[in-house]
Amino acid sequence: MASFKIVIVCLALLVAVACARRRDMMSDDELDFHLSKRGIPCACDSDGPDIRSASLSGIVWMGSCPSGWKKCKSYYSIVADCCNQ
């Protein structure tokens with residue numbers, strides 16, 4: 001059992017080292033642009049009540065909306081908000 005734990009710890013360290021590779025840093029504006037383009041679309045209240053015909057003008061942000069964005073859904077969620085610029 002002890003050798004199994006050692007193997008698990010070694011694998012965890014290997015994954016941690018592999019994930020800790022150097023990444024290029026982006027400015028906040030560039031990061032916001034890239035995140036907004038890769039985000040999950042959501043329907044704002046202004047898009048209408050029917051989700052099938054809505055234009056999905058919002059983007060789902062985890063946590064809360066970043067600066068320059070506003071919450072566009074009337075309901076409250078702890079996990080994510082539907083935001084648009």
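Backbone N, Cα and C atoms are what each Cβ position is placed from, and that goes for glycine too.
Original residues fill every noted site, and no substitution is shown.
Here the residue is the original one, but Swiss-Prot notes a natural variant at this spot, Ser3 to Leu: In Nv1-15. Close to Ser3 (variant position) in the fold, though at least 6 residues off in sequence, lies no residue with a CB less than 8 Å from its CB.
Around the Cβ of Lys5 (variant position), 9 further Cβ atoms fall within 10 Å across all displayed protein chains. Annotation of the natural variant Lys5 to Asn in Swiss-Prot: In Nv1-17 and in Nv1-18.
Among the natural variants that Swiss-Prot reports, Leu13 to Val is described with the note: In Nv1-15. According to its DSSP assignment, Leu13 (variant position) is helical. For Leu13 (variant position), no same-chain residue lying six or more positions away in sequence has a CB closer than 8 A to its CB.
Among the natural variants in Swiss-Prot, Ala43 to Val has the note: In Nv1-18. The residue drawn here is the original one. In the three-state DSSP reading, Ala43 (variant position) counts as coil. Sequence-distant neighbours of Ala43 (variant position): residues of the same chain at least 6 apart with a C-beta under 8 Å from its C-beta are Ile51, Ala54, Ser55, Leu56, Ser57, Gly58, Cys82.
Quoted from Swiss-Prot, the note attached to the natural variant Ile78 to Val states: In Nv1-13. The DSSP secondary structure for Ile78 (variant position) is coil. Cβ contacts within 10 Å of Ile78 (variant position), excluding its own Cβ and spanning all protein chains shown: 7.
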Inset, instruction - Could you state the whole-number distance in Å separating the C-alpha atoms of Ile78 (variant position) and Lys5 (variant position)? - result: 36
